[in-house]
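J.: What Swiss-Prot lists as domain 'KID' is 87-146. Quoted from Swiss-Prot, the note attached to the mutagenesis of SER119 to Ala states: Does not interact with TOX3 and inhibits induction of transcription by TOX3. Loss of phosphorylation by CaMK4. Loss of phosphorylation by TSSK4. Where Swiss-Prot documents LYS141 to Arg as a mutagenesis experiment, the accompanying text is: No effect on sumoylation. In Swiss-Prot, the entry for mutagenesis SER257 to Glu states: Potentiated transactivation. The structure shown retains the original residue. Residues or ranges marked as domain 'bZIP' in Swiss-Prot (evidence: sequence analysis): 269-327. For the mutagenesis of LYS271 to Arg, Swiss-Prot gives this note: Decreased sumoylation, in vivo and in vitro. The structure shown keeps the original residue.
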Amino acid sequence: MTMESGAENQQSGDAAVTEAENQQMTVQAQPQIATLAQVSMPAAHATSSAPTVTLVQLPNGQTVQVHGVIQAAQPSVIQSPQVQTVQISTIAESEDSQESVDSVTDSQKRREILSRRPSYRKILNDLSSDAPGVPRIEEEKSEEETSAPAITTVTVPTPIYQTSSGQYIAITQGGAIQLANNGTDGVQGLQTLTMTNAAATQPGTTILQYAQTTDGQQILVPSNQVVVQAASGDVQTYQIRTAPTSTIAPGVVMASSPALPTQPAEEAARKREVRLMKNREAARECRRKKKEYVKCLENRVAVLENQNKTLIEELKALKDLYCHKSD
């Protein structure tokens, strides 16, 4: 019992000493703890972890376990402003996409406005709608509308030709030839001259056909000639030349009179004759002047030769005279 009580007294004494030392260490460490507490304030919001245990050796040689007040540095919970940067870049991309969509919409609207403008063919049709006998040009349609073939009706006017004598010749589609004098008004009072149509023949053959006048007379003429009887009773023959189908469209007939040349050809021939006549006159005058000049030169040479002979004779006479005086 005595040993047990002694041990208890010793343990109680050691405990009292330990408590006193702990109090002294606590008093000495208060400024540091306060400082550490001040330093560790920003990390108060960090996640809780187990406190670190530090072994402290006292001056009397005892070792005490002290719970560390300074906590380990925790990873910062402050997020970097990358999220905001990503947000800004996303907004910029969305604005670019919106601008591209707007540009595509504007280009589509511009194409629609251009497609609504009237084409040149439509303007030409509007201008030529009032002119009689002018075929209308169908406006180009889209591919959807061109599925069905469009048929255009073209009205071909009756060709009317005027000869150099003042007569009018109208050739209808049926093959009839109508004649009118210069005094008639328009197409009224035309004399109809019907010609029988000949069948297709080989090239190089001559076809004769009957031409019936208004008074009932029939005249046998070649197929490429037309006989015209004027009001005065004169009968004139006109030759009709048909050009090949490759150069002129079918239905176009060229009428010409071999006996009466056209006015431009006569004017050109007259000008050519005048030019040739002037050239001949100029050449004749040039030759005449050349002959006169040659004659003038020949006369001058003859005069100079005579003068030279005279001077030679005078020189001889002077020499003879000088020789006699010296003797």
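Yeah, the Cβs are placed from backbone N, Cα and C, and that goes for glycine too.
Heads up, this one's the original sequence, none of the swaps are in it.
Since we're looking at a predicted model, the values are computed, not measured.
What's the neighbourhood like for each of these?
T.: A 10 Å cutoff on Cβ-Cβ distances gives LYS271 (mutagenesis position) a total of 10 other Cβ atoms nearby, all chains included. In the three-state DSSP scheme, LYS271 (mutagenesis position) falls into the helix class.
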